[in-house]
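Visitor: Please read through the structure below; I'll follow up with questions.
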Amino acid sequence: MAAIRKKLVVVGDGACGKTCLLIVFSKDEFPEVYVPTVFENYVADIEVDGKQVELALWDTAGQEDYDRLRPLSYPDTDVILMCFSVDSPDSLENIPEKWVPEVKHFCPNVPIILVANKKDLRSDEHVRTELARMKQEPVRTDDGRAMAVRIQAYDYLECSAKTKEGVREVFETATRAALQKRYGSQNGCINCCKVL
């Protein structure tokens with residue numbers, strides 16, 4: 001029996017952990033060196049609720065320099081992972097400011113999973129000290145949940161690519177969301193060529 005194919009696109013600020021999340025899930029290895037992504041694709045097989053699914057994983061660049069290139073990733077998307085980092089309250093602020101408007105524009109009826117990356121850094125003393133200097137603190141679970149409600153996300157999950165905690169759950173949840181029937185006049189992402 002042929003696998004069902006679904007397309008997953010990951011968005012979020014630069015350095016918020018998108019690429020590490022994808023690499024840990026698809027290759028089971030944690031990259032120790034940060035190299036900003038321009039555009040990467042991975043494929044991973046996952047079984048959810050007895051269904052074999054081939055997930056096309058589309059990594060995107062979070063930096064503003066790529067704001068005009070990123071929409072090329074959106075056509076035919078089945079689910080969005082919208083990421084922020086627990087050690088960067090600013091990356092959570094950018095969810096409603098930047099990422100939701102962009103995704104809702106190009107993918108109006110695609111389910112969004114809000115993902116808190118780098119969960120392991122929430123209790124890291126060095127991170128807490130650095131954030132305290134700027135009168136900030138790591139993002140709390142309640143803040144993430146509240147944001148998920150605010151943006152009407154399909155679900156909210158937390159994970160750590162470094163410890164692998166929660167990684168599989170993120171992709172299982174995303175796959176379930178991608179498999180659900182969509183409602184609304186527009187199925188999936190609009191073809192960005194029409195809007196550019």
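Each residue, glycine too, has its Cβ placed from N, Cα and C.
Original residues fill every noted site, and no substitution is shown.
Below, the features straight out of Swiss-Prot:
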BINDING   12-19, 59-63, 117-120  GTP binding site
MUTAGEN   Gly14 to Val  No effect on internalization of EGF receptor but decreases trafficking of receptor to the lysosome with associated accumulation in late endosomes
MUTAGEN   Phe39 to Gly  Abolishes binding to PKN1 and trafficking of EGF receptor
MUTAGEN   Cys189 to Ser  No effect on prenylation. Reduced palmitoylation. Abolishes palmitoylation; when associated with S-192
MUTAGEN   Cys192 to Ser  Reduced geranylgeranylation but no effect on farnesylation. Reduced palmitoylation. Abolishes palmitoylation; when associated with S-189
MUTAGEN   Cys193 to Ser  Abolishes methylation, palmitoylation and prenylation
MUTAGEN   Lys194 to Leu  No effect on palmitoylation or prenylation
Visitor: Near Lys119 (GTP binding site), which residues of its own chain have a C-beta under 8 A away, given they sit six or more steps off in sequence?
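Guide: When sequence neighbours closer than 6 are ignored, Lys119 (GTP binding site) has Val86, Glu158, Cys159, Ser160, Thr163, Glu165, Gly166 within Cβ distance under 8 Å.
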Visitor: Across all the protein chains here, work out how many other Cβ atoms are within 10 Å of the Cβ of Gln63 (GTP binding site).
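Guide: 14, counting other Cβ atoms within 10 Å of Gln63 (GTP binding site).
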Visitor: Should Ala15 (GTP binding site) be counted as helix, strand, or coil on the basis of DSSP?
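Guide: It is coil.
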Visitor: State the count of C-beta atoms found within 10 angstroms of the C-beta of Ala15 (GTP binding site), not counting that atom itself.
Guide: 19
Visitor: Among Gly12, Gly14, all listed as recorded positions, which has the most CB atoms within 10 Å of its CB?
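Guide: By the 10 Å Cβ neighbour count, Gly12 comes out on top.
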Visitor: Sequence gap of 6 or more, C-beta under 8 Å: which same-chain residues meet both conditions with respect to Lys18 (GTP binding site)?
Guide: Val10, Val11, Gly12, Thr37, Asp59, Thr60, Gly62, Leu81, Cys83, Asn117
